[in-house]
Every structure is written in C-alpha cells, then in structure tokens.
Amino acid sequence: MAPPMTLQQWIIWKKMNKAHEALQNTTTVTEQQKEQIILDIQNEEVQPTRRDKFRYLLYTCCATSSRVLAWMFLVCILLIIVLVSCFVTISRIQWNKDIQVLGPVIDWNVTQRAVYQPLQTRRIARSLRMQHPVPKYVEVNMTSIPQGVYYEPHPEPIVVKERVLGLSQILMINSENIANNANLTQEVKKLLTEMVNEEMQSLSDVMIDFEIPLGDPRDQEQYIHRKCYQEFANCYLVKYKEPKPWPKEGLIADQCPLPGYHAGLTYNRQSIWDYYIKVESIRPANWTTKSKYGQARLGSFYIPSSLRQINVSHVLFCSDQLYSKWYNIENTIEQNERFLLNKLNNLTSGTSVLKKRALPKDWSSQGKNALFREINVLDICSKPESVILLNTSYYSFSLWEGDCNFTKDMISQLVPECDGFYNNSKWMHMHPYACRFWRSKKNEKEETKCRDGETKRCLYYPLWDSPESTYDFGYLAYQKNFPSPICIEQQKIRDQDYEVYSLYQERKIASKAYGIDTVLFSLKNFLNYTGTPVNEMPNARAFVGLIDPKFPPSYPNVTREHYTSCNNRKRRSVDNNYAKLRSMGYALTGAVQTLSQISDINDENLQQGIYLLRDHVITLMEATLHDISVMEGMFAVQHLHTHLNHLKTMLLERRIDWTYMSSTWLQQQLQKSDDEMKVIKRIARSLVYYVKQTHSSPTATAWEIGLYYELVIPKHIYLNNWNVVNIGHLVKSAGQLTHVTIAHPYEIINKECVETIYLHLEDCTRQDYVICDVVKIVQPCGNSSDTSDCPVWAEAVKEPFVQVNPLKNGSYLVLASSTDCQIPPYVPSIVTVNETTSCFGLDFKRPLVAEERLSFEPRLPNLQLRLPHLVGIIAKIKGIKIEVTSSGESIKEQIERAKAELLRLDIHEGDTPAWIQQLAAATKDVWPAAASALQGIGNFLSGTAQGIFGTAFSLLGYLKPILIGVGVILLVILIFKIVSWIPTKKKNQ
C-alpha cells in the first residue's frame with residue numbers, strides 16, 4: 001500500500017483532478033493544449049492556504065483503508081461507552097427510586113381456625129378390591145406468634161450473684177473411732193478398714209493435690225483440737241501410788257453369765273469369757289487345777305500373768321466407758337465433745353494432771369466422780385481389764401458352796417426366805433434356782449480315775465461340780481430374781497491416791513511448744529508402748545499396764561511437709577498445679593483463680609463470722625453420722641459405706657454433701673433466710689484439693705480430705721420465668737424470600753406478682769439453676785417509645801422454606817413460604833390438630849391429652865414493621881445485614897447507611913445476567929416497562945447468549961478484570977497511533 005502524498009503533491013493532485021474534470025467536459029481544447037495545461041499545473045508553485053492545510057489533515061487521517069477501519073472502531077467504542085454510561089445512569093436512578101420505595105408491613109397477632117378435609121380411601125366390605133375416597137374432617141387451630149417470638153417455660157430459677165465466698169473444710173475419717181462407737185468386733189473392724197481405704201483410694205485416684213491461700217490447716221487451733229480429739233480424746237494414763245499386782249490367779253464373778261450355746265435366752269458376749277475356765281470331764285492322769293491355773297477354780301475365771309505383773313506402775317486406757325453421768329451415750333458426739341472439753345478445762349490447771357475431784361472415791365480419797373465414775377459390780381463382765389488394773393479393792397460375788405463358810409445346812413439361817421424351803425412344798429412355787437448354790441461341793445477332793453494303762457484320757461472329778469446349763473444362775477441371783485446364799489468378800493488390792501494424766505491435755509500443752517506433727521508422733525508411739533495401739537483396741541478392753549513409762553514422752557524434731565513454705569519440702573510448684581488443673585479439666589469458675597474471691601469475706605455484714613469463714617472448718621466424720629451404736633456390726637458398716645459412697649459421688653460431681661457441714665452454723669454467719677439457704681446450698685460447688693491417708697494398720701485407718709467450697713450468695717432470685725425462642729417472619733419482596741427476625745434486647749421474661757419484667761442476662765453459667773453476674777431489666781420492642789425500638793435482621797433464604805418444630809404440649813411451630821392444610825404462609829404459627837394429618841410432607845399428630853392453657857402467657861406490645869422494598873436484595877448482597885426499626889426516622893437512617901452498599905451494584909462485580917435480572921426484579925413494582933426490558937436482556941444473556949457462546953461466555957465473568965485491563969491498554973495504543981498520523985512538520989517528499 002502506497003504511503004500518503006505530501007502537501008505539495010496533494011495540492012497539485014487536487015488541481016490536476018479539477019483540471020481533468022474541467023477539460024473532460026469541453027471540446028474546444030485540443031489534446032496538445034490539455035497536456036500543456038497539466039504540465040503548467042505540475043510546474044506551478046503551490047502556496048497552500050489554511051483551508052488546504054485543514055483538508056490535507058483530513059486526507060492524511062483517512063488516506064488508507066486501515067486508517068478508515070481504525071476510525072470506525074474508535075467510533076464504535078465511543079458509542080458503546082456512551083450507551084453503557086446512559087444505561088448505568090438510568091439504572092442508578094432506578095436503584096435510588098427502588099431504595100426509597102417502602103416495602104411490606106409486618107403485623108403479627110393473627111388467630112384463625114380451619115377445617116381441613118383430606119381425602120382418605122376406605123375399603124367397602126362387599127368388594128375387597130374397591131376403594132372409595134371418603135372425606136375426613138381435621139380441625140386445624142392456628143395462632144400466630146407476636147413479633148415472631150415464642151415463649152416456653154424456663155423451669156430453672158435465675159440467681160443474680162451478690163458475691164462469692166470461699167470456704168475450706170477438712171474432713172477427718174477415723175475408722176477406729178467409728179468402730180468403737182458401733183462396738184464392732186476385730187473381724188468387722190478389718191472389713192470396715194478395707195472399705196474405707198477402698199472408697200478413699202478411689203477418690204484419691206481421680207483427684208490432684210494443690211494449695212489454697214488459706215494457710216496450713218495444721219497450724220490452726222481447730223485442726224489441732226480435732227486431730228488430737230480424734231486420736232486422744234478418751235485416753236488417760238493412771239499412775240499407781242505403789243505398784244501392786246492382782247493378788248490371785250483366780251477371779252470369782254458369779255454375777256456374770258457363763259459362755260456357751262444354750263437354748264432359750266442368750267446373752268451378748270461378755271469380755272470376761274476370754275478368761276473362763278471350762279469344766280471338762282476328761283483330763284490326763286493326776287491332773288489338778290492348781291498345776292495349770294493355780295488358785296483359780298474350774299468354772300470360774302483365770303487372770304493371765306500379763307495382767308498380774310508385779311512391776312506394773314501405770315495403766316494406759318482409751319475408753320469412754322468409765323465416765324460418770326455427765327457423759328450420755330444418747331447425746332450426739334458433738335454434745336459429748338463439748339461436755340468433755342468443759343470438764344477437762346475445769347479439772348486441769350495448765351497441766352495434763354487431773355484434779356483429785358475428777359476421780360472416783362475408789363481411786364482417791366478426795367474423789368468426787370467429777371469425771372470418772374465408780375466401777376460397779378457388772379463392769380467385771382464387760383470390762384475385766386479395767387477392774388483388774390484400776391480397782392483398789394474387789395468385792396467377789398460368790399455362789400460357791402463353802403465360801404464365807406456357807407453350806408446347805410446354813411441356807412435357812414442365812415436367807416430368811418429359804419426357811420423351811422426343803423421341808424414343805426414352798427419350793428414348788430418358787431424359782432428353780434432359789435435357795436441353792438451354783439457350785440456345790442460334790443467331792444472331798446479333786447481326783448482323776450483312769451482305766452488300766454490309760455494316762456491321757458481319764459475321768460476328772462472336780463472339787464466343785466454343777467451342770468453349766470445354769471449359765472445365768474449368778475446373774476439372776478444378782479438381779480434378786482430369787483433368794484440365794486450370796487457370799488460377798490472384799491479383797492484389798494492396792495493403795496488409793498492415783499495420779500491421772502489426760503493425753504488430750506498433754507497434746508494441747510505440748511503442741512504449742514513442739515508443733516502438732518511432733519506431738520502426734522510421740523503420743524502415737526506412746527499409745528503403741530506394748531506393741532498394740534491402745535486407741536485401736538475395743539472401748540471396753542482398751543486397758544493396758546505399763547512398766548515405768550516416761551511421761552510426758554520426749555518430743556524429737558519431726559520433719560514435716562509444709563503447705564505454705566517453699567523451703568525444705570517436696571516442692572509442688574504453683575505452675576504445675578495450674579497445669580494439672582487445666583489438664584484435669586477442673587473449672588470451678590476458674591478453679592484456683594476463684595480462690596482470690598475469698599477476700600469478699602471482709603464484707604462488714606459478716607464481721608461476726610470472719611474468723612470462722614476464713615479459717616479451715618474441721619469436721620470429724622463420726623460426729624456427722626447417725627447413732628450407729630444401736631446398729632449391729634454389719635449394718636453399721638453398710639451405713640458408713642452408704643455415707644462414704646454418697647460423699648465420693650457428690651465430690652466427683654463437684655457438689656457438697658451437706659451431711660458433713662453444719663448449714664445452721666453457716667446460716668447464722670450469712671444471716672440468710674431458709675429459702676435463701678436452700679438456693680445457696682443447691683448452687684454451692686466443691687473442689688477436693690487433697691486426699692491423704694494419715695494412719696494405716698490392719699484394723700484401723702485414718703484419712704483427711706481437704707475440701708474447698710464456693711458459696712454463691714444470691715442478690716435476687718427470679719422465679720416463674722419464660723425463655724425466648726426467636727422464630728422470626730418470612731417476607732417476599734423484589735423477587736427475594738427473606739427471613740426477618742427481631743433482635744430483642746431480652747432473653748427471659750419474668751412474671752412476679754402482677755408485674756412483667758424483661759431480663760437481659762450476662763455472664764451466666766448453668767448449674768441446676770442459672771447463675772448470672774449481671775441481670776438487666778430492659779424494655780420490650782414496641783411503637784410506644786423511641787428508646788424501645790429494636791433492630792430487625794434480614795437473612796436471604798431459598799424457596800421453598802419450611803420450618804416445623806414440635807412443641808412439648810403436642811402442638812407444632814410452623815414457618816413456611818407456602819401454604820398447606822390452610823396454614824398461612826410467611827407467618828409463624830402454632831398449629832394444633834385433632835387428628836393425624838400430613839402437612840408439608842410431615843405427619844402432624846394430635847396431642848396425647850387435651851391442650852391446656854397456661855395461667856400466664858407473656859404479652860408484648862403491638863408492633864408493626866414497614867420494611868424497605870429491597871430488604872431481600874440487601875440481605876443477599878454478600879451477607880450484608882440491614883437494621884430496620886419500628887420508627888420512620890430510624891428506617892431513613894438505616895437506608896442512608898445502606899445506600900453505599902446498594903450502589904456498589906453500579907460497579908458490577910458479579911455475573912452480568914444475574915445482576916440485570918436482579919435489577920429487573922427490584923424495578924418490577926416501580927417501573928414495570930423498564931423491568932420487562934431488563935428482564936428480556938437478562939434472559940437473553942443468561943439463555944440465548946449462553947447457548948451461543950457456551951462456556952466461553954460464562955468465563956468472561958471471571959476474566960472480566962483481565963479483559964478490561966487488556967482492552968484499556970489496546971485502546972490507549974490505538975489512540976496514540978491515530979495521533980501519530982497527524983503531521984507535525986513539513987515532509988520533504
């Protein structure tokens with residue numbers, strides 16, 4: 001293609017064209033003249049005018065076909081830009097009009113009833129193949145829900161916290177004390193020990209030890225008292241004036257029943273039976289009683305040498321069975337504890353030695369039985385060791401013939417009631433045991449008679465003989481049930497003026513100087529002086545003789561594991577404790593962090609209880625049990641097992657077993673009513689911070705459990721509550737289905753008396769009751785007050801929309817975008833049917849019982865909401881939410897804030913056909929003609945154009961930013977190219 005001509009060439013070419021056109025139309029000029037004229041034009045000096053230059057400029061711009069096409073392309077692009085700009089401008093104008101158009105009005109409070117008649121086929125009896133449709137009438141009751149909110153009963157009371165108090169309790173469990181209270185045998189004691197160890201070990205296996213900032217409980221006076229009271233409360237040391245043993249090997253105590261199995265009435269096992277010498281008729285040859293039992297008689301009791309040691313100087317006993325009348329077994333353990341402490345404080349003077357008036361007359365000439373009682377006649381049966389080791393004299397109660405020189409011939413003289421007893425029929429009307437001896441002299445001497453050659457099995461003939469079937473002869477005689485020849489003789493054993501020490505008082509004094517650990521260590525060793533701990537013996541048998549013991553014992557330094565000091569101990573770091581708590585999942589409102597709230601106890605309202613609430617509360621388990629002394633052995637163990645298992649279960653669930661905490665004491669300290677205490681006890685939480693075994697032996701065990709309690713003190717308790725269930729409403733506007741819900745400022749409606757209160761809860765936990773830090777009283781949504789307007793949230797949903805929730809009363813909560821069973825669409829309704837029917841593809845069943853109206857149903861103020869026309873589209877755009885309130889001013893404010901988001905549609909960032917169709921739907925109610933045109937364009941682009949271009953056309957939506965960038969670059973290049981065609985200087989050609 002030839003390049004464009006220069007200006008001179010173009011002017012000459014233009015003149016030659018004009019000359020050629022002029023010469024073609026004339027006949028007067030010859031050919032030679034024409035050639036001459038052309039040559040003159042070519043040789044003529046050209047002087048271009050402005051008009052020539054302008055025309056030449058136009059020539060250069062369109063000199064070639066490519067330049068013409070470029071101009072055409074540029075014009076088309078400019079035309080498209082103009083058209084698109086006009087379209088966008090018109091669309092923006094239309095969007096602004098659509099925004100300002102008000103949409104639907106939501107108005108709840110609609111109640112209606114319908115009779116639904118589904119067709120149900122019924123088989124005719126005469127034709128098994130024929131089925132005929134018959135109408136079935138189903139009554140459907142529909143009640144719309146005000147403001148789209150359903151209220152269901154909230155059964156849990158709502159408790160508002162006033163403050164949180166922390167409280168520590170140390171629970172001590174000593175199986176020996178429990179066994180003594182229940183009078184258990186050694187075999188049952190072992191079972192009890194195993195049971196306690198099993199339950200406590202299982203609790204310890206799932207608990208971790210950590211510290212609380214309340215100090216070491218072992219430095220607390222109450223802990224020291226409880227610990228030592230549990231170990232040494234009834235332990236005493238008696239010092240003889242001069243060591244003297246029991247004078248004889250034998251003991252006559254005919255007032256005690258004999259052992260054995262007898263028909264009829266049986267007696268409880270007596271401790272003295274351990275020393276009974278049974279009468280046996282088969283003995284070795286030449287066997288005598290003296291050879292084995294000394295002066296003791298067969299059929300009586302033998303005192304072993306261990307109780308008759310010559311050099312025994314002290315008696316150590318741990319028993320409550322020698323106390324005088326002030327100690328009543330019918331009292332509770334706490335009452336007896338209080339009485340005992342008062343006695344010990346009054347009967348000691350800063351030392352562990354008891355005053356003389358605390359002792360019985362038999363022990364001291366100045367005794368007044370202030371603490372201990374006199375030993376009675378029957379004590380030898382149940383407490384033989386106490387009589388043998390502590391009595392200064394003994395009165396034998398004998399029914400043996402020959403004692404006191406009583407014989408059969410003298411019975412009539414000794415007992416007036418027996419005068420002439422054997423000479424008349426009086427004996428037929430008296431007791432068969434009356435007026436005779438228990439043991440009669442049958443032989444002149446005791447001897448054995450053997451067969452020839454027999455030395456091991458010979459017949460033995462005792463000096464006294466009588467059938468043992470009369471096992472309760474002496475006891476009945478002592479009760480004076482019949483006249484008998486009783487011989488009572490006094491035996492002087494040892495001198496008076498005993499000196500008695502209280503081990504509990506010794507602990508009280510020594511622990512202040514040496515510490516509780518050292519004192520416990522020394523005194524426990526002292527109780528184990530003979531190899532068997534005295535406090536682990538049965539109460540009635542816990543009496544042992546000691547040979548010159550050192551008392552008070554020495555108190556060596558005992559290294560103890562401190563709980564508060566970090567020096568010289570098995571370090572349990574705080575960080576490790578926190579890590580353990582987190583790993584174990586403890587969450588007692590922050591576990592250890594909550595312990596800092598113990599400072600709340602400094603409230604002035606609790607001044608009288610500060611020292612109690614701040615220190616550890618020490619509790620003995622045996623003091624909290626029922627009276628187990630009336631139970632038999634296994635029943636007492638089962639009773640304790642039930643208590644322990646319940647305690648363990650409660651602690652694992654972080655609850656409090658109030659059996660072991662005095663709620664009366666706590667109520668006095670907190671000054672709360674009974675109803676408030678019920679709530680406090682119900683919502684209180686517990687946390688075990690240590691479980692340890694403090695003593696272990698085959699027949700006894702002792703444990704300590706450290707418990708931390710978190711007590712929530714209520715400020716207010718809301719009852720009769722209703723829970724808010726926000727269902728919402730459906731709105732279809734601008735071709736979009738929208739789920740609209742009101743953001744109510746409350747979660748609970750409370751009805752107290754006649755006042756309805758709307759509550760907003762903050763920082764709540766659910767522990768049986770709902771416990772909240774903050775509860776605010778707010779106003780409901782309504783048109784009456786500008787301050788009560790509530791935001792409305794809109795969310796785009798897809799059609800069809802069906803939401804059916806069955807309610808507890810047998811009704812159904814329905815929200816649907818369509819109608820079925822004459823249930824209205826868009827409106828949330830409570831539907832109740834009287835027969836089973838199918839609606840929305842689901843079976844609606846009648847309630848099991850007739851529907852009952854509640855006495856109180858929350859009532860809300862009437863509320864009408866007018867929503868913007870484009871509320872559905874607003875909600876659909878990238879999840880944007882618009883807040884719409886019930887006042888017109890608020891709506892305008894919300895619309896202004898939403899305009900910026902709505903006008904983003906002008907800068908299209910999505911699928912073009914969908915955007916145009918959305919615009920058409922929004923314009924339909926405002927400008928139907930424009931909406932039809934836009935709908936047609938959108939349908940063409942999404943339908944026909946999609947079919948023509950296929951996937952490539954749809955990809956343009958994703959490649960649009962790239963294509964626009966490339967197009968802009970090409971357009972700039974084209975413009976620069978066209979500009980370069982314009983001559984800026986004279987060309988030589």
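Backbone N, Cα and C atoms are what each Cβ position is placed from, and that goes for glycine too.
In Swiss-Prot, a mutagenesis experiment is listed as TRP10 to Ala, annotated with the note Complete loss of particle release; when associated with A-13. Quoted from Swiss-Prot, the note on mutagenesis experiment TRP13 to Ala is: Complete loss of particle release; when associated with A-10. Where Swiss-Prot documents LYS18 to Arg as a mutagenesis experiment, the accompanying text is: Strong increase of subviral particles release; when associated with R-14; R-15; R-34 and R-53. Swiss-Prot documents LYS985 to Ser as a published mutagenesis change and attaches the note Increased budding from plasma membrane and decreased budding from ER.
A map of Swiss-Prot features onto the structure.
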{"residue": "TRP10", "record": "mutagenesis position", "CB count, 10 Å": "19"}
{"residue": "TRP13", "record": "mutagenesis position", "CB count, 10 Å": "15"}
{"residue": "LYS18", "record": "mutagenesis position", "CB count, 10 Å": "11"}
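Comparing LYS18 (mutagenesis position) with TRP10 (mutagenesis position), their Cα atoms are 12 Å apart once rounded.
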